[in-house]
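**Student:** Pasting a structure below so you can have a look.
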Amino acid sequence: MKDYDELLKYYELHETIGTGGFAKVKLACHILTGEMVAIKIMDKNTLGSDLPRIKTEIEALKNLRHQHICQLYHVLETANKIFMVLEYCPGGELFDYIISQDRLSEEETRVVFRQIVSAVAYVHSQGYAHRDLKPENLLFDEYHKLKLIDFGLCAKPKGNKDYHLQTCCGSLAYAAPELIQGKSYLGSEADVWSMGILLYVLMCGFLPFDDDNVMALYKKIMRGKYDVPKWLSPSSILLLQQMLQVDPKKRISMKNLLNHPWIMQDYNYPVEWQSKNPFIHLDDDCVTELSVHHRNNRQTMEDLISLWQYDHLTATYLLLLAKKARGKPVRLRLSSFSCGQASATPFTDIKSNNWSLEDVTASDKNYVAGLIDYDWCEDDLSTGAATPRTSQFTKYWTESNGVESKSLTPALCRTPANKLKNKENVYTPKSAVKNEEYFMFPEPKTPVNKNQHKREILTTPNRYTTPSKARNQCLKETPIKIPVNSTGTDKLMTGVISPERRCRSVELDLNQAHMEETPKRKGAKVFGSLERGLDKVITVLTRSKRKGSARDGPRRLKLHYNVTTTRLVNPDQLLNEIMSILPKKHVDFVQKGYTLKCQTQSDFGKVTMQFELEVCQLQKPDVVGIRRQRLKGDAWVYKRLVEDILSSCKV
């Protein structure tokens, strides 16, 4: 709890919205402004050799300010933890949107791709190379503008942008040929290749170079040969050819990409890559409000803000600025005022009772991408699903940011160990400049925050308990043995253990040999992790604030791209159908109401994939759907697995 003392002075923590290999992302409320943020929480001991990667990401984000880059607000470091407070991106991963549409039209692709080019061109102008460009590292904000996240693998060459890098990193399916060969390379040229892969994925819905065998995939990338679908236009084919040149010297440069004919079609002007959010001029209204609040004169406050320490003052100023940009009053609240539905009381009670958050059972509430309506508080003792209520925070049509959400990212799938060896990084201050375009998606297909229910552990593949039948039962939670060498942060209990685990990532990291370098847990805590304990305490102490019952059946959600509609009208029938299919696909799961928390494991017990499937009632008469959400694991493996599961269901 001591590590959280400073953080809890300024933020109220809500549910977990993303998980990754070494981080967890929580939704939180900034107390003074009432603005929602995403807080990336990392344990230094768990990070091990990944610690330099986090330092790299922090330094990069302190120097980058752009309308298409996820904004860093605040950095807190304690003896054991690092907290990064980041912009809250409710729109979810670009990857999820692509697979929901199968592929994007050329016009839609152009809108999206211009934003990607804008962000990457700005990154390059500041002397950085991102080196991990992929759809999972691009999130949508509440206005459906793209935000680039995850700068843990970025590099800032020591000399200039023409300095050749040596480190082999990134995801194989998006990595440039010169990078995977181990040659020295220019970061900007490698990024252009990755952007070419992105462009192909946007217009085609699948990877240009793909194979289950890593060596076969390596050879395909080195040959540079890929299928050209018949629906691609001649101009888009030409651009792909120019970006996916195996020889980096023949590859199109970023300068020429900005005003490429395909890029400019329907726009008639080049991509505006300059920053529209420079730090050069402070906003008068925000400075005045902070001066009044802190009882300082304007000049003193301007001087303090201009230090850009990324402390609470920086966070408050930037969040006030964000409020103003959305047309909200530039006003700070009393520090004693509680945000949203969750109060600071739980944390006070913890201290007064000498509880340790390590000793509280986790609520396991993971934020679901694409949430429009969601319930902030849930009842863990309920066996049904709560009917969500509309929240004032309708921002996130998903993610995390990535967590690692991605997302912050929602959700955050990262490649460990060797990706971090960024010897090329050096610190230099950033300059400012300006850019951008807006994009409204068609009516999405949607999920909602998942509610908490008592775990119903399945002990045989054929005995399932639907929430409606379980209402009058006393459920006995059966402990499940977990492999000793399993390394997941959240150990998933399961009763249906498959003899065969076959999920392997296509996008294996280039330094896969080092994947086990991250220190293993010395032993699972009896009642769950510290962060998960926060969820539980908030749940227990705010239960009275619930609206509606958790026993009313599946939640009613708005249509969203993360929801698959079915022909069935009975939610219990659909739930049983899914549960009968999962063991056949070698997927272990835990049932909580109408939500199934699923995972796959390797032959050695290592968790390779975590995702959720929730049966929901759409806001139309007699329409039942399945909400899908990836929590951890390779995005393309997840896509294939979930498609296989859903196609096998008789729905």
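In case you wondered, yes, glycine gets a Cβ from its N, Cα and C as well.
According to Swiss-Prot, the feature domain 'Protein kinase' maps to 11-263, an assignment based on sequence analysis. Residues or ranges marked as ATP binding site in Swiss-Prot (evidence: sequence analysis): Ile17, Gly18, Thr19, Gly20, Gly21, Phe22, Ala23, Lys24, Val25, Lys40. Swiss-Prot lists Cys70 to Val among its mutagenesis entries, and the accompanying note reads: Abolishes dependence to reducing agents; when associated with V-29; A-89; A-154; A-168; A-169; A-204; A-286 and A-339. While the structure shown retains the original residue, Swiss-Prot records the mutagenesis experiment Cys89 to Ala with this note: Abolishes dependence to reducing agents; when associated with V-29; V-70; A-154; A-168; A-169; A-204; A-286 and A-339. Annotated active site, proton acceptor per Swiss-Prot: Asp132, in sequence order. Under the heading of mutagenesis, Swiss-Prot lists Cys339 to Ala and annotates it as follows: Abolishes dependence to reducing agents; when associated with V-29; V-70; A-89; A-154; A-168; A-169; A-204 and A-286. Among the mutagenesis experiments that Swiss-Prot reports, Thr478 to Ala is described with the note: Strongly inhibits interaction with PPP1R8. Enhances enzymatic activity. The domain 'KA1' feature in Swiss-Prot is assigned to 602-651.
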**Student:** Hey, does DSSP put Cys89 (mutagenesis position) in a helix, a strand, or just coil?
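**Tutor:** The three-state answer is coil.
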**Student:** Which of the listed recorded positions (Ala23, Cys89) has the least company, meaning the fewest other Cβ atoms within 10 Å of its Cβ?
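**Tutor:** Minimum Cβ neighbour count within 10 Å, taken over the recorded positions Ala23, Cys89, occurs at Ala23.
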**Student:** Provide the three-state secondary structure of Val25 (ATP binding site) computed with DSSP.
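**Tutor:** Assignment for Val25 (ATP binding site) reads strand.
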**Student:** What is the interatomic distance between the Cα atoms of Val25 (ATP binding site) and Cys70 (mutagenesis position), given in whole Å?
**Tutor:** 14
**Student:** Which of the three DSSP states, helix, strand or coil, fits Thr19 (ATP binding site)?
**Tutor:** strand
**Student:** Using Thr19 (ATP binding site) as the reference point, find which of the recorded positions Cys70, Cys89, Asp132 has the shortest Cα-to-Cα distance to it.
**Tutor:** Cys89
**Student:** Distance between Asp132 (active site, proton acceptor) and Cys70 (mutagenesis position) at the Cα atoms, whole Å?
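**Tutor:** Rounded to a whole number, the Cα-Cα distance is 15 Å.
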**Student:** Taking the Cα atoms as reference points, how far is Cys70 (mutagenesis position) from Cys89 (mutagenesis position) in Å?
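**Tutor:** Cα-Cα, rounded: 8 Å.
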**Student:** Quick one: DSSP breakdown of the domain 'KA1' (602-651) into helix, strand and coil?
**Tutor:** 14 helix, 22 strand, 14 coil
**Student:** Return only the integer: C-alpha distance in Å from Ala23 (ATP binding site) to Cys89 (mutagenesis position).
**Tutor:** 17
**Student:** Which residue among the recorded positions Ile17, Val25, Cys70 has the fewest other Cβ atoms within 10 Å of its Cβ, if you could check?
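**Tutor:** Cys70, out of the recorded positions Ile17, Val25, Cys70, has the fewest neighbouring Cβ atoms within 10 Å.
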**Student:** Looking only at C-alpha atoms, tell me how far Cys89 (mutagenesis position) is from Ile17 (ATP binding site), rounded to the nearest Å.
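**Tutor:** Per the Cα atoms, Cys89 (mutagenesis position) and Ile17 (ATP binding site) stand 11 Å apart.
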